[in-house]
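The structure appears below as structure tokens.
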Amino acid sequence: MSTKVKKTTQLKQMLNSKDLEFIMEAHNGLSARIVQEAGFKGIWGSGLSVSAQLGVRDSNEASWTQVVEVLEFMSDASDVPILLDADTGYGNFNNARRLVRKLEDRGVAGACLEDKLFPKTNSLHDGRAQPLADIEEFALKIKACKDSQTDPDFCIVARVEAFIAGWGLDEALKRAEAYRNAGADAILMHSKKADPSDIEAFMKAWNNQGPVVIVPTKYYKTPTDHFRDMGVSMVIWANHNLRASVSAIQQTTKQIYDDQSLVNVEDKIVSVKEIFRLQRDDELVQAEDKYLPKN
């Protein structure tokens, strides 16, 4: 009899795998299911994407309880682990450790916390201040999260924003080492350069002290094999499903508005039957046959 591997264990194994692993952004239950069907072994619960699909800015305008509600639907809709983009932890150590417990309750496999101040500013904003948290305070926040988890395989990823904030390699390395020593299961090293030079410098200096996660949204032209050669553990494709859906909705809506007709869009969009399939409507039909009276 085979034993199903817990989602938390799956994520931990991915972070510590010798192979380069990939996880894909999702922002609701439907997109989570699509990501799984595509073959991805894990899901990134993007803060930007979850905020955007709620119609608010990526500045903690959506409360942590609203985000967790979305993540519950995503977890229910998929069998692969979800790593939540948990921003700064929605406050101090106490908010962050409470978040961890609530994520565990909902079957989320891990949380990624960034070392900036609450409320956060999206890392890809140009010309916006990116104040960093005190190193010791953030390291203790990581420790509080690790101490509060009940599942030993629940993963805490510490996201270092030193390069984003304009600091150099020494600061990035100092922060990464502090967070690793505090118990972080992996370090996410972020950069918004159009080339991977920040990541290259960090990986060389880091010297395989622990798993490293990257988000190549800005340096997307870099061949994936280069990340393998550097020793990166995991790549996050961070917001592309949300961006693709916005493009599709804009085009479809404009076409219908201009044409006052559905003729030119019907063959470009999925059928209602496909939506039913993604919702696993067949399971409900079978359940109705089994549990509803026949007359």
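Sequential numbering from 1, following the chain as shown.
Glycine residues also receive a Cβ, built from the backbone N, Cα and C atoms like all the rest.
As a published mutagenesis entry, Asp58 to Asn appears in Swiss-Prot alongside the note: Strongly reduces enzyme activity.
What Swiss-Prot notes for the published mutagenesis of Asp58 to Ala or Ser is this: Abolishes enzyme activity. Taking the Cβ of Asp58 (mutagenesis position) as centre and 10 Å as the limit, one finds 23 other Cβ atoms among all the protein chains shown. For the recorded site, Asp58 (mutagenesis position), the DSSP three-state label reads coil.
Feature annotation from Swiss-Prot assigns Mg(2+) binding site to Asp58.
The annotation active site, nucleophile is assigned in Swiss-Prot to Asp58.
Annotation note: Asp85 (mutagenesis position) sits in a strand segment as assigned by DSSP. Listed in sequence order, Trp44, Gly45, Ser46, Gly47, Leu48, Val50, Cys112 are the same-chain residues at least 6 apart in sequence whose CB falls under 8 Å from the CB of Asp85 (mutagenesis position). Experimental mutagenesis is annotated in Swiss-Prot for Asp85 to Ala, with the remark: Strongly reduces enzyme activity and increases KM.
Among the sequence features in Swiss-Prot, the mutagenesis site Asp87 to Ala is noted as follows: Strongly reduces enzyme activity. Counting Cβ atoms from all protein chains shown, Asp87 (mutagenesis position) has 28 others lying within 10 Å of its own Cβ.
One mutagenesis experiment catalogued in Swiss-Prot, Glu114 to Ala, is accompanied by this note: Strongly reduces enzyme activity.
On a Cα basis, Asp58 (mutagenesis position) lies 9 Å away from Asp87 (mutagenesis position).
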